[in-house]
Amino acid sequence: MARFNAAFTRIKIMFSRIRGLISCQSNTQTIAPTLSPPSSGHVSFAGIDYPLLPLNHQTPLVFQWFERNPDRFGQNEIPIINTQKNPYLNNIINAAIIEKERIIGIFVDGDFSKGQRKALGKLEQNYRNIKVIYNSDLNYSMYDKKLTTIYLENITKLEAQSASERDEVLLNGVKKSLEDVLKNNPEETLISSHNKDKGHLWFDFYRNLFLLKGSDAFLEAGKPGCHHLQPGGGCIYLDADMLLTDKLGTLYLPDGIAIHVSRKDNHVSLENGIIAVNRSEHPALIKGLEIMHSKPYGDPYNDWLSKGLRHYFDGSHIQDYDAFCDFIEFKHENIIMNTSSLTASSWR
């Protein structure tokens, strides 16, 4: 505990430096959090009114740490990066201290040693609202699909097209992928294929699966102290470089969903550093999963998240991308966004 406190004291000094740096960045835009229902109670986009749905002060916060190289940590150490440049563990602890009334989830995966698992358990004991959820404790079979089925469906669809409109390169590529899967692992699925490369696709894919479960993930994992969470509830995912400075309060989001938007040099883009949903199996995320089930090489960020959101809210794409980013953006004055951009991300 003394070790945690000493580290936390050091990091508070760094937090003040980061705040000073961010205050000098003219492209950082935030607004005051919505702590009471807006007078209109809805927002319009692409000619449709969407209700502003609440995420109350007990909606769990979720951080994620998937570690592909646990050996870089001590055998009895918490396997989450915690350096002066990248104080990710301290950011999580900081959130648990500020948001004492909320459950703070840490969604983890990796070939951890017995001592590292024990250290994660000790973290839960020291901060009673922190709940460590192991990826292996959750069942995702209801969201899975065999790769052979995905490939065969795409081959049938492509071959049904006229020769002039058919993408022959894609067709041949899918046929080759089907041949490889049938030869090497006919039972391979969308989920098992994302366990091969322990990189950002692995990280992004399982984040989306967790968000489909929402607060049900805590109940499924049997975490104590979560009895107050309602089945079918949502959660707020934060990258570990997102720094809380105060409580988030109750949030009101269009149809109960919002994500982080990066704004740099007059360019905006949807980012998965923050994803908030007010319910499990949000239809926008289900739409993205349908895209993953229908594409031969779906990407969990570009297809599942970005395209899934756009198809759900603006299927005909009558609104431009910037307008959609403005509509779906998660904003809050009590979060310093993407602090690793001030140093360098150490997740690799």
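Note that Cβ sites are derived from N, Cα and C of the backbone, with glycine treated the same way.
Just the original residues are modelled here, none of the noted substitutions.
Swiss-Prot lists Glu271 with the feature active site, proton acceptor. According to Swiss-Prot, the feature UDP-N-acetyl-alpha-D-glucosamine binding site maps to Gln64, Trp65, Phe66, Tyr88, Tyr237, Leu238, Asp239, Ala240, Asn338, Ser340, Ser345, Ser346, Trp347, Arg348. What Swiss-Prot lists as Mn(2+) binding site is Asp241, Asn338, Ser340, and the listing cites experimental evidence. Experimental mutagenesis at this site is recorded by Swiss-Prot as Trp65 to Ala, annotated: Abolished binding to UDP-N-acetyl-alpha-D-glucosamine. For Phe203 to Ala, Swiss-Prot lists a mutagenesis experiment annotated as follows: Reduced binding to UDP-N-acetyl-alpha-D-glucosamine. Recorded in Swiss-Prot as a mutagenesis result, His260 to Ala carries the remark: Abolished protein-arginine N-acetylglucosaminyltransferase activity; when associated with A-255 and 271-A-A-272.
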Same-chain residues at least 6 apart in sequence with Cβ under 8 Å of the Cβ of Glu271 (active site, proton acceptor), in sequence order, are Ile259, His260, Val261, Ser262, Asn338
Quick note, Asp241 (Mn(2+) binding site) and Gln64 (UDP-N-acetyl-alpha-D-glucosamine binding site): C-alpha atoms separated, nearest Å, by 11
Phe203 (mutagenesis position) falls, by DSSP collapsed to helix, strand or coil, into helix
Phe203 (mutagenesis position) and Gln64 (UDP-N-acetyl-alpha-D-glucosamine binding site), compared by Cα position, are separated in whole Å by 8
By the 10 Å Cβ-neighbour count, the most surrounded of the recorded positions Trp65, Phe66, Phe203, Tyr237 is Tyr237
Spacing of the two Cα atoms, Tyr237 (UDP-N-acetyl-alpha-D-glucosamine binding site) and Trp65 (mutagenesis position), in whole angstrom, works out to 12
Ordered by sequence, the long-range same-chain Cβ contacts of Asp239 (UDP-N-acetyl-alpha-D-glucosamine binding site) under 8 Å (at least 6 apart) are Phe63, Gln64, Asn272, Gly273, Ile274, Asn338
